[in-house]
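Student: Take a look at the following structure, please.
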Amino acid sequence: MESHPHNKTDQTQHIILVHGPIIIGAGPSGLATSACLSSRGVPSLILERSDSIASLWKSKTYDRLRLHLPKHFCRLPLLDFPEYYPKYPSKNEFLAYLESYASHFRIAPRFNKNVQNAAYDSSSGFWRVKTHDNTEYLSKWLIVATGENADPYFPEIPGRKKFSGGKIVHASEYKSGEEFRRQKVLVVGCGNSGMEISLDLVRHNASPHLVVRNTVHVLPREILGVSTFGVGMTLLKCLPLRLVDKFLLLMANLSFGNTDRLGLRRPKTGPLELKNVTGKSPVLDVGAMSLIRSGMIQIMEGVKEITKKGAKFMDGQEKDFDSIIFATGYKSNVPTWLQGGDFFTDDGMPKTPFPNGWRGGKGLYTVGFTRRGLLGTASDAVKIAGEIGDQWRDEIKGSTRNMCSSRFVFTSKS
């Protein structure tokens, strides 16, 4: 086996032959897949670019965050949440669960391993994964667990660099409304994050203006004390999807009235059908709707342009703001490092639609790209572990026990 260092100033390149799959990402997706593989007797190696597990949850989320779904819909495979956890665990409780999950399954990711590129080598039948520290990892299997929310997404809005007021940040940098106290804040994006950040701003005596560019479904988080999501999942077992959607919209109308009057136009497609077709989730209200009705959260149309002091809007209005927060979601970063192949789109999502997007070719797998949250992650992890577990067992039966963990250090002669 030969090695050709990319960095000629560093004369040594490490090549590591991995005993089992390489998993990229130590978030919930990577942890769940590693645990499921372990339960099938398959070892794995997780490479994580940050210095901890679940770095997105740990450092890129706001303080008041709680799971929007009940905990039994958010558990990872093979380990329940502690019984004493509340129905909707907090961010810190979820992080503690993930830490205990990693400890329980003895998952030890290699941290601060930023993958520069990964490509399949047809001559050897191995995936070659190169990290920033001049190390190359080789395996027959590559599992992409970086997910659909790897990097912050900013929409293309003219003038963003012109703004000279206060802060202009992505929601991933937002922690609490305390730093925006008494400010007039523009919140761009009306998903769950945008709604909840606006709620938090009001509670810290700020004045949020929430941009709603497109149609959006807003549902109550609970119906008569029962999770709306849970009600929907139960009804789908015996009723057609469109009937379930009609029921959910009836409950929403009873809770909020006609949201069009508030500037929140509903899509023509029902919430569950829209989720299945586009992956766009409905907003589950945790208190923002009452503040919108009272006028404490003001709804604005789409932003046409960011100005030096604020923004111009599609309806012709122009307003000044002290700060701007982009609650515009995240994007996959797969295209920046995965080389070759046509399994992913240019946006970094599997071309094969749910529920079959977890399997690529030549030992490539993906987990966390279903647009179905932690439920989708758990489903992917179980399927991947099942398929690789079968391949692993067949290899053992075929006397391939000599594929053991090996470490080689090559020194360039150039």
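Here the Cβ of each residue, glycine as well, is placed from N, Cα and C on the backbone.
What Swiss-Prot shows for this protein is this:
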type	residues	note
BINDING	G25, A26, G27, P28, S29, G30	FAD binding site
BINDING	G189, C190, G191, N192, S193, G194	NADP(+) binding site
MUTAGEN	G25 to E	In yuc1-4; loss of activity
MUTAGEN	G30 to D	In yuc1-5; loss of activity
MUTAGEN	S139 to F	In yuc1-7; loss of activity
MUTAGEN	G194 to D	In yuc1-6; loss of activity
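Could you place the listed features in the three-dimensional structure?
Tutor: DSSP assigns P28 (FAD binding site) to a helical segment in the three-state reduction. Other Cβ atoms within 10 Å of the Cβ of P28 (FAD binding site) number 27 in total over all chains.
Under the three-state DSSP scheme, N192 (NADP(+) binding site) falls in the helix class. Listed in sequence order, H68, S281, V283, L284 are the same-chain residues at least 6 apart in sequence whose CB falls under 8 Å from the CB of N192 (NADP(+) binding site).
Its Cβ placed at the centre, G25 (mutagenesis position) has 29 other Cβ atoms within 10 Å.
Long-range Cβ contacts of G30 (mutagenesis position) within its own chain (separation 6+, distance under 8 Å): I23, I24, I46, E48, P109, I143, A145, V367.
Taking the Cβ of S139 (mutagenesis position) as reference, residues of its chain lying under 8 Å away and at least six apart in sequence are, in sequence order, L17, V18, G20, P21, I22, L45, F126, W127, V129, G363. DSSP gives S139 (mutagenesis position) a strand state.
Neighbour count (other Cβ atoms within 10 Å of the Cβ, all protein chains): 25 for G194 (mutagenesis position).
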Student: With A26 (FAD binding site) as the reference Cα, tell me which of the recorded positions G189, C190, G191, S193, G194 is the closest one.
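Tutor: Minimum Cα distance from A26 (FAD binding site) across G189, C190, G191, S193, G194 lands on S193.
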Student: Cα of S193 (NADP(+) binding site) to Cα of P28 (FAD binding site): how many Å, rounded?
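Tutor: About 19 Å separate the Cα atoms of these two residues.
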Student: List the other residues in this chain whose Cβ sits within 8 Å of the Cβ centroid of the NADP(+) site residues G189, C190, G191, N192, S193, G194, in sequence order.
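Tutor: Apart from G189, C190, G191, N192, S193, G194, the close residues are A171, V187, M195, E196, I197, V283, A327, T328, G329.
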Student: What's the most sparsely packed of the binding-site residues S29, S193, counting other C-beta atoms within 10 A?
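Tutor: Counting other Cβ atoms within 10 Å of each of the binding-site residues S29, S193 gives the minimum at S193.
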